[in-house]
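Visitor: Below you'll find the structure I mean.
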Amino acid sequence: MSTRYHQAASDSYLELLKEATKRDLNLSDEDGMTPTLLAAYHGNLEALEIICSRGGDPDRCDIWGNTPLHFAASNGHAHCVSFLVNFGANIFALDNDLQTPLDAAASREQNECVALLDKAATAQNIMNPKKVTRLKEQAQKNARRQIKECERLQEKHQNKMAHTYSKEESGTLSSSKGTFSRSSPSNASAPGTFGSLSKGIKDTFKIKFKKNKDTAEQVGKEGRSGQRNVMEVFREEEEDSFSGDFKEKLQLSAEEDGSVHHESILNRPGLGSIVFRRNRISSPEDISDSKREFGFKLPSELLQRQGASEADEGAADEEGEENGLKDDLPWDDDEVEWEEDVVDATPLEVFLLSQHLEEFLPIFKREQIDLEALLLCSDEDLQSIQMQLGPRKKVLNAINRRKQVLQQPGQLVDTSL
């Protein structure tokens, strides 16, 4: 299974690898990968050195027979290949395709790794040919064992998948059988139910058939006797009852119409004794009626002046209300501008504006540099994007000041409002 040491070997987390034991460093996951294989695969030389120094096996392979040398050579990690060769890893090891690390590097066109492995193989053949022969025999023996183990794992996996598939199929069939079996107890009482149901259906059919038969006989009689008279359609009793009911309904409707009283529109629940202001000027007829009602006469000029003053007061009140509403608003309608389409400034734009360096924004946008990338840039990086000396110094000075402020933010104090 995969452990934290596998992840540490992949990410080159050295502090955690220094705490690992020999068992932890040689533990395989579901693909047969050990921390040694992962470090060689990713080209993490420092992690590979720590793992091998703490007991990691440099000749351990995965389920496909790939050793750390195979991974390092095929991925072009020449520094890892050199370390493994010097550490004593078997350069003649074979994978399940019977390929050596030299063959794997050649298939990937890793020329530097091919040169290192060829030089090491030549040196070992010259120095100790017997050891080379023994290493090749051991590699072939290990390759045969690895191939058998891989075939066994594949067969086991296929059997497991077939068993899972058959189990799912049997589960589906058993569930359908269970559905049928659960419906069988209800079928046990079916004879009585079906008997009563069939009896009811038969009775219904008999009634329907009898009714249809009577209707057919009646129609036949009418057809033989000819067309019926109009007086035969309604009976006398029905006519009397119909006329009596109709007369009663007419009397009730007349009484209801007489009792209906249309109330005023102002007589509504909840309004109480609210006084509604009259917004119109009195007409001459109303004025003349009021003269006759109160029994005194007013000069027509006075009434005209009074009506004009009331109209002026009403217009002034309306204008005052409108002006009051406008004065209560905390903003000016003419100056309000909707900013729905305004895009927020990026952190890079804010940083450059705060340092008065906004003229360099197009250069950084052209190179797709954001604020995080800018903080990682050095003088050589800025020079590589063809920035002049003066702008480079300004940008680097602003970056240094930002880093100093972030490192020493200062103490937070309360301020008086």
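Glycine is no exception: its Cβ is also placed from the backbone N, Cα and C atoms.
None of the noted substitutions appears here; every position holds its original residue.
Pulled from Swiss-Prot, these are the listed features:
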type	residues	note
MUTAGEN	Leu48 to Pro	Decreased localization to microvilli
DOMAIN	351-403	domain 'SAM'
MUTAGEN	Leu417 to Arg	Decreased interaction with USH1C
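Describe the structural surroundings of these features, if you would.
Guide: The secondary structure of Leu48 (mutagenesis position), as reduced to three states from DSSP, is helical.
With DSSP states grouped into helix (H, G, I), strand (E, B) and coil, the domain 'SAM' (351-403) comes out at 39 helix, 0 strand, 14 coil.
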Visitor: Counting only residues 6+ away in sequence within the same chain, which have a CB under 8 Å from the CB of Leu48 (mutagenesis position)?
Guide: Thr36, Ala39, Ala40, Pro68, Cys80, Phe83, Leu84
